[in-house]
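Chemist: Here it is: the structure, laid out below.
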Amino acid sequence: MRLTRCWAALAAAIILNLLVFFYVSWLQHQPRNSRARGPRRTSAIGPRVTVLIREFEAFDNAVPELVDSFLQQDPAQPVVVAADTLPYPPLALPRIPNVRLALLQPALDRPAAASRPETYVATEFVALVPDGARAESPGHLERMVEALRGSSARLVAAPVATANPARCLALNVSLREWTARYDPAPSAPRCDALDGDAVLLMRSRDLFNLSVPLARPLATSLFLQTALRGWAVQLLDLTFAAARQPPLATAHARWKAEREGRSRRAALLRSLGIRLVSWEGGRLEWFGCSKESARCFGTVAGDTPAYLYEGRWTPPCCLRALRETARYVVGVLEAAGVRYWLEGGSLLGAARHGDIIPWDYDVDLGIYLEDVGNCEQLRGAEAGSVVDERGFVWEKAVEGDFFRVQYSENNHLHVDLWPFYPRNGVMTKDTWLDHRQDVEFPEHFLQPLVPLPFAGFMAQAPNNYRRFLELKFGPGVIENPEYPNPALLSLTGG
C-alpha cells in the first residue's frame, strides 16, 4: 500500500522527535563535568600531571566542585581522589575513566595493588590539591611543571586564596632526638615546609618513594619526610582560587574537622616516632608518654635500651619525666635532711653538660643509709610501695637493698636511691650490681658535698667530681662519651 504524503510527513516528524528526545536524554545522563559551561582549553602538560585529592573531610567537603574545576580546564585531566575507606556520604564524582577513587585501606576482597596509591598514578608529576581549592585560571599546572623543571627544589607550591594561604617555614627533624622544630624560613620563598593551604607539585617517583606518601594530615606528614631528606619546596608567585562554596562553612563542621585533625596529627607523629614538636614562636607540643601512660620503651636488657639499636636516644618525653622526678625527689630529700649526691651516669651527665646524658634512662642518687629514717616516704617504702600526694611511687627495688621512686604507677621511669654507709673512711653498701662504676670510694669525696647544675636545678655532688668519676669509670670519661655497654653497642660504632 502506498503511503500518502500526509502519512510520510507524520512519520518523519515522529522520527525527528524521537531523535531529539534521545539526544536530550543522553545529555542529561552525561557527568556534569563533561559538559563545559565555558570555553575549554586542552593542556599540553595535562597527561603528565595527575591531580591527587587526599586532604578532605568526608562529612563536609567541596571535592565535586574541585574535580569539576580541573575537568573544565582539561576534560582529559587525570584525577585521583584518595581516601582510607569509602567516603560517606558518597562523593558525587563523574563516572569517567580519568577520574578514579582510590581506597587505601586494605580489604579482603581487593588485591594488594588496589590499596597502593601509585597504582592509580601513571604520570610523571602529581599535584596534591587540598579541598577548598579551585582551578580557575588556565595553565597553572603547566607553569608549576616548568617551575619545578627549572628549580633545584624537589617540590613547588602555589598558595590557595583561602583565609589561610600558605607561607614558608623552616623545619628541622631529628629522628635521633625524636623531635621536629618549626621556625620562620630564613630564605623564603624557598623553604622546608609550608603552613596553610597550597597546591603542591612534585615528581610522582619522589612522592611514592616516601615512607608514607599519603598519611594524614598530608602536609604535616609530607614535609616531615621531605625535610628529613633535605628536599626544599619553592613557593611560587602563583595562586589557585578558593572554592565558590567552601567546605566546613559552619562552626560545627569546623569544630569537628579541627578535633579529628588533632587526633590524626597525634597518631601520625607517634607512628613516625616524633615525640616533641617545637612550633614557630616556641610553643611545645608533646606526643609521648605522661604520668597516665607507660614509658616509651620496655624492659632494658644489657644496660642498652632498644631505642639505641634504632639509632635513637632517650625520647624527650622520657627525659622530661626523669627531670621532673629527679627535681621532686631531691626536694623531698633536702626538706627531710637526707644527705644525697649525684651518682654514676647522672653525675657524669652533670659534669659534661649539666643534664641527664641524652641516652640515659634513669637517674642515680647516693644517700646516707643513716638518714633514711628522716624521710617519711623512705620509711613508708621499707614496708611496701607508697604512692604520695603527687602520684610518685616510692618503693624498695626488687633487684636489691635500695630504693626506687617511679614517675607514676603507670609510668616506671625512675630515680634510684642507693644507701651507702661509711666503714673505715670508705663508703660502701649492701647491694652491688655488675656495673663497672659500682665500687666503694673514700668518704672524703662527700665532705663536703658541692652544688652542681643538673636537669634544670642545683643538685649536690661529690667534691672533686672529676677524680670521683675517673675512679669509677676510668681516665678521660668526661671527655669521651660512650654508651653504657659498649661490648653490645658502641657510640663510636666499634
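Positions of Cβ are set from backbone N, Cα and C atoms, glycine also.
Swiss-Prot feature annotations, pasted as is:
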BINDING   CYS289, CYS296, CYS317, CYS318  Zn(2+) binding site
BINDING   GLY345, ARG352  CDP-L-ribitol binding site
BINDING   ASP360, ASP362, ASP364  Mg(2+) binding site
MUTAGEN   LEU276 to Ile  Reduced secretion to the medium; localizes mainly to the Golgi apparatus. Mild dystrophy with reduced alpha-dystroglycan glycosylation and no apparent brain defects
MUTAGEN   CYS318 to Tyr  Reduced secretion to the medium
MUTAGEN   VAL405 to Leu  Localizes mainly to the ER compartment
MUTAGEN   PRO448 to Leu  Not properly targeted to the Golgi apparatus; strongly reduced secretion to the medium; localizes mainly to the ER compartment. Strongly impaired glycosylation of alpha-dystroglycan in muscles and brain
Chemist: Neighbourhood of the Zn(2+) site (CYS289, CYS296, CYS317, CYS318): other residues with Cβ within 8 Å of the Cβ centroid, in order?
Modeler: ARG275, GLY288, SER290, ARG295, PHE297, PRO315, PRO316, ARG320, ALA321, ASN411, LEU413
Chemist: Which recorded positions from the set LEU276, CYS296, CYS318, GLY345 come within 10 angstroms of ASP362 (Mg(2+) binding site), judged by C-alpha positions?
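Modeler: For ASP362 (Mg(2+) binding site), the recorded positions whose Cα atoms are within 10 Å come to CYS318, GLY345.
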Chemist: If you run the three-state DSSP split on ASP362 (Mg(2+) binding site), which class comes out?
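Modeler: Note: ASP362 (Mg(2+) binding site) is coil by DSSP, not helix or strand.
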Chemist: For the Mg(2+) site (ASP360, ASP362, ASP364), what does the 8 A shell look like? I mean other same-chain residues with CB within 8 A of the CB centroid.
Modeler: LEU322, GLY344, GLY345, SER346, ILE356, ILE357, TYR361, VAL363, VAL415, ASP416
Chemist: Counting other Cβ atoms within 10 Å of each residue's Cβ, which of the recorded positions CYS289, VAL405 comes out lowest?
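Modeler: So among CYS289, VAL405, the recorded positions given, the one with the fewest Cβ atoms within 10 Å is CYS289.
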Chemist: Cβ atoms within 10 Å, counted per site: which of GLY345, PRO448 has the most, among these recorded positions?
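Modeler: Per the Cβ count within 10 Å, the most buried is GLY345.
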Chemist: Which recorded positions from the set CYS289, CYS296, CYS318, ASP364 come within 10 angstroms of GLY345 (CDP-L-ribitol binding site), judged by C-alpha positions?
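Modeler: Candidates kept after distance check: ASP364.
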Chemist: Using a 10 Å cut-off between Cα atoms, which of these recorded positions sit near CYS317 (Zn(2+) binding site): LEU276, ARG352, ASP360, ASP364, VAL405?
Modeler: LEU276
